[in-house]
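Annotated features, as they stand in Swiss-Prot:
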- Asp67 to Ala, Cys, Glu, Phe, Gly, His, Ile, Lys, Leu, Met, Asn, Pro, Gln, Arg, Ser, Thr, Val, Trp or Tyr: Complete loss of antibacterial activity (MUTAGEN)
- Tyr84 to Ala, Cys, Asp, Glu, Phe, Gly, His, Ile, Lys, Leu, Met, Asn, Pro, Gln, Arg, Ser, Thr, Val or Trp: Complete loss of antibacterial activity (MUTAGEN)
- Ala86 to Cys, Asp, Glu, Phe, His, Ile, Lys, Leu, Met, Asn, Pro, Gln, Arg, Ser, Thr, Val, Trp or Tyr: Complete loss of antibacterial activity (MUTAGEN)
- Ala86 to Gly: No change of antibacterial activity (MUTAGEN)
- Lys93 to Arg: No change of antibacterial activity (MUTAGEN)
Amino acid sequence: MQFTTILSIGITVFGLLNTGAFAAPQPVPEAYAVSDPEAHPDDFAGMDANQLQKRGFGCNGPWDEDDMQCHNHCKSIKGYKGGYCAKGGFVCKCY
């Protein structure tokens, strides 16, 4: 009776040590360095509205989906057969 109790406690402690429940806490990583905004000029500064609209590949939300535009975009990428608008119509998913 005592042997099984000691064995079960030992297995429990060993299992908790392996899962990291009693492990020492890891140090918190330093905050990421944010670069100066003037060091990287705005990428969209020289683009007109037509160029910015093309970046969504037709998936501009659930009420403004153009699956064919997304499908044609994915077909233009080597290795993909087509695509569709996913994640509520905001993401062009290629297959």
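The backbone N, Cα and C atoms fix where each Cβ goes, and this holds for glycine too.
Mapped onto this structure are the features recorded in Swiss-Prot.
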{"residue": "Asp67", "record": "mutagenesis position", "DSSP class": "helix"}
{"residue": "Tyr84", "record": "mutagenesis position", "DSSP class": "strand"}
{"residue": "Lys93", "record": "mutagenesis position", "DSSP class": "strand"}
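The two recorded residues, Asp67 (mutagenesis position) and Lys93 (mutagenesis position), have Cα atoms 10 Å apart. The C-beta environment of Tyr84 (mutagenesis position), restricted to residues of the same chain at least 6 apart in sequence and closer than 8 Å, consists of Asp67, Cys70, His71, Cys92, Lys93, Tyr95. Over all protein chains present, the Cβ of Asp67 (mutagenesis position) has 15 other Cβ atoms lying within 10 Å.
Annotation for Ala86 (mutagenesis position): same-chain Cβ neighbours under 8 Å, separated by at least 6 residues, are Cys59, Cys92, Lys93. Every protein chain shown contributes to the tally, and the Cβ of Lys93 (mutagenesis position) ends up with 13 other Cβ atoms within 10 Å.
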